[in-house]
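Chemist: Dropping a structure here in structure tokens format, bear with me for questions.
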Amino acid sequence: MEIPGSLCKKVKLSNNAQNWGMQRATNVTYQAHHVSRNKRGQVVGTRGGFRGCTVWLTGLSGAGKTTVSMALEEYLVCHGIPCYTLDGDNIRQGLNKNLGFSPEDREENVRRIAEVAKLFADAGLVCITSFISPYTQDRNNARQIHEGASLPFFEVFVDAPLHVCEQRDVKGLYKKARAGEIKGFTGIDSEYEKPEAPELVLKTDSCDVNDCVQQVVELLQERDIVPVDASYEVKELYVPENKLHLAKTDAETLPALKINKVDMQWVQVLAEGWATPLNGFMREREYLQCLHFDCLLDGGVINLSVPIVLTATHEDKERLDGCTAFALMYEGRRVAILRNPEFFEHRKEERCARQWGTTCKNHPYIKMVMEQGDWLIGGDLQVLDRVYWNDGLDQYRLTPTELKQKFKDMNADAVFAFQLRNPVHNGHALLMQDTHKQLLERGYRRPVLLLHPLGGWTKDDDVPLMWRMKQHAAVLEEGVLNPETTVVAIFPSPMMYAGPTEVQWHCRARMVAGANFYIVGRDPAGMPHPETGKDLYEPSHGAKVLTMAPGLITLEIVPFRVAAYNKKKKRMDYYDSEHHEDFEFISGTRMRKLAREGQKPPEGFMAPKAWTVLTEYYKSLEKA
């Protein structure tokens, strides 16, 4: 908020400076730019297109202008829309620090801001201004400055009753104004002229910040400033309830393609919207973009690094090619319809070389690919019913839409996600605890952890999902992670062990579910080379790639140093090469060996109850 009256020391201006708005130079000629706005729009931001405009937030001190403006700025930047906020307090500390709060100075304050905002808008940015700007004429002048330059101007009245603004008065300025300690305070002894015909009114006494931001975004979408697809709404592929009976009847009459369990897991991924904006299994154009660029490029740069494809044999192609639709059948049940199918060659070796960086047939997922059909099928997917596995864990399989709602219900102002396919040890917990601490230090009040184990296919020697979920529950029970600020859910994707390529998929899927931050540690989505036993991928590359990956714009990557067991401190700690002798690296192989033999790990490596779950799992294998 702007601080008026005696709280702002007014600097005495020279005569020339005092009258500068009245002087007119005769030797100044406007210079036209060589770069057009359309050309500038091609290189500003990640989506292309000129979006320059000004969103002018006006309202009483304490109405919520700064809160809305900063949240709107964050939203737009995270969705690839370049923007910048000019805040009243900030500007009065620099450009306008020589202005006070007289009517004349308020007028000059607004004029300067309008001119600067016009330049920002002309550069292709969405310029958000957050000023009391109490006078109608001054705001009209700001509009005229923009209209004279053929730039859109949107006046947004941030409307909160005076008594609400006084209740929010964390700096006590209204109290001082009521006591006469501040003179000329807007709303108390200086008039605020409400906008007569603003483009938008935000009732901040009854709407939360997110609702206000969405209202402004919708306005900008209506005026073709922000593309509709920039909001990354989750695209679920379930048939709507009112069309379900007809679709099921249709499915029974269509030819069918049998699919396996991994295919069904990908059906679930698509149906729930994890692969937004895909309409179904990738068509050839999408497949090639994914394979060669790790992105979808139609409608902006959208990170999608792993092919989500359906395979078919030559016999299936001969039978189904030419059909306008066919059903997908899993375990004798028709679960989905694929419409307008497109068949194209499944070049397996090329796919594996690009996706995994190897064609080693002993790699578990590559082995599956090499055994699949020689054709790929893309098409629009309609899933008939929600996917349930009836394994006692379906309550953890929350969709992106459900997760977003849960975070909202928890009043989360930051969501940080942790992907894992292994049991949680205290090194993992250290990363999550430190992230929570960092977010609090950055000013977030309610950061929430999404502990999100992968729930699709994994290789044979990985701990099964059921046991991992029991182990995660024990970690929470022992208080290693805070149950009050942690959401445990299952991510339905199969595991591909594709290293830096796959970790981008893991990250962007959590982005769709509402995560703002993504924790990445050592060798994400990696595994030992099936033949040499060495790391298939350089362990630090996954984190490095994520920090550079295009299209992951709505969340921030949180890379961490390697955690190892500190023998002196008897706990997991960040590895320090200068004290190498103090550290011990406990590999997954050794951890499994200890658990299998019923031995205890070093003190502080894992929560005791969580370790007990692991030993019980390996004992169950011996009995089997």
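A Cβ is built for glycine as well, from the same backbone N, Cα and C atoms used for every other residue.
Remember, predicted model here, so these are calculated numbers, not experimental data.
According to Swiss-Prot, the feature ATP 1 binding site maps to Gly62, Ala63, Gly64, Lys65, Thr66, Thr67, Cys207, Cys212, an assignment based on experimental evidence. Annotated adenosine 5'-phosphosulfate binding site per Swiss-Prot: Asp89, Asn90, Ile91, Arg92, Phe101, Arg106, Glu107, Glu108, Asn109, Ile132, Ser133, Lys171, Gly184, Phe185, in sequence order. Per Swiss-Prot, ATP 2 binding site is recorded for Gln419, Leu420, Arg421, Asn422, Gly521, Arg522, Asp523, Pro524, Ala525, Ala563. For the mutagenesis result Arg37 to Ala, the note given in Swiss-Prot is Abolishes inhibition by the substrate adenylyl sulfate. One mutagenesis experiment named in Swiss-Prot is Arg40 to Ala, and its note says Abolishes inhibition by the substrate adenylyl sulfate. Here the residue is the original one, but Swiss-Prot notes a mutagenesis experiment at this spot, His425 to Ala: Loss of activity. Per Swiss-Prot, mutagenesis Asn426 to Lys is noted as: Increased activity. Among the mutagenesis results in Swiss-Prot, Gly427 to Ala has the note: 30% decrease in activity. The residue drawn here is the original one. Swiss-Prot lists His428 to Ala among its mutagenesis entries, and the accompanying note reads: Loss of activity.
Tell me about the surroundings of these features in the structure.
Modeler: Taking all protein chains in view, 15 other C-beta atoms sit within 10 angstroms of the C-beta of Cys207 (ATP 1 binding site).
When other Cβ atoms within 10 Å of the Cβ of Asp89 (adenosine 5'-phosphosulfate binding site) are tallied across all protein chains shown, the result is 12.
Annotation note: Ala525 (ATP 2 binding site) sits in a coil segment as assigned by DSSP. When Cβ atoms from all protein chains are considered, those within 10 Å of Ala525 (ATP 2 binding site) total 24, not counting its own.
Listed in sequence order, Met572, Ile586, Met591, Phe605, Met606 are the same-chain residues six or more apart from His425 (mutagenesis position) with CB atoms under 8 A from its CB.
A helical conformation is recorded for Asn426 (mutagenesis position) in the three-state DSSP classification.
Sequence-distant neighbours of Gly427 (mutagenesis position): residues of the same chain at least 6 apart with a C-beta under 8 Å from its C-beta are Ala563, Ala564, Tyr565, Met572.
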Chemist: Just the number: how many Å between the Cα atoms of Asn426 (mutagenesis position) and Gly521 (ATP 2 binding site)?
Modeler: 13
Chemist: With Cβ-Cβ distance below 8 Å and at least 6 positions apart along the chain, what are the contacts of His428 (mutagenesis position)? List them in sequence order.
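Modeler: Phe418, Leu420, Gly521, Ala563 - these are the non-local Cβ neighbours of His428 (mutagenesis position), listed in sequence order.
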Chemist: In which DSSP state, out of helix, strand and coil, do we find Gly184 (adenosine 5'-phosphosulfate binding site)?
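Modeler: Once the DSSP labels are grouped into three classes, Gly184 (adenosine 5'-phosphosulfate binding site) ends up as coil.
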Chemist: I need the nearest neighbour of Gly64 (ATP 1 binding site) among the binding-site residues Ile91, Arg421, Ala525, using C-alpha distances.
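Modeler: Going through Ile91, Arg421, Ala525 one by one, the closest to Gly64 (ATP 1 binding site) is Ile91.
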Chemist: Using other CB atoms within 10 angstroms as the count, which residue among the recorded positions Ser133, Asn426 scores least?
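Modeler: So among Ser133, Asn426, the recorded positions given, the one with the fewest Cβ atoms within 10 Å is Asn426.
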Chemist: Does DSSP give Thr66 (ATP 1 binding site) helix, strand or coil?
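Modeler: Reduced to three states, the DSSP call for Thr66 (ATP 1 binding site) is helix.
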Chemist: Radius 10 Å, atoms counted are CB only; among the binding-site residues Gly62, Gly64, Gly184, Gly521, which position scores highest?
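Modeler: Counting Cβ neighbours within 10 Å, the top one is Gly64.
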Chemist: Would you count the other C-beta atoms found within 10 angstroms of the C-beta of Ala63 (ATP 1 binding site) for me?
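Modeler: Excluding its own Cβ, Ala63 (ATP 1 binding site) sees 27 Cβ atoms within 10 Å.
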Chemist: Could you tell me which of these binding-site residues, Glu107, Asp523, has the fewest other Cβ atoms within 10 Å of its Cβ?
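Modeler: If we count Cβ atoms within 10 Å for the binding-site residues Glu107, Asp523, the smallest count is at Glu107.
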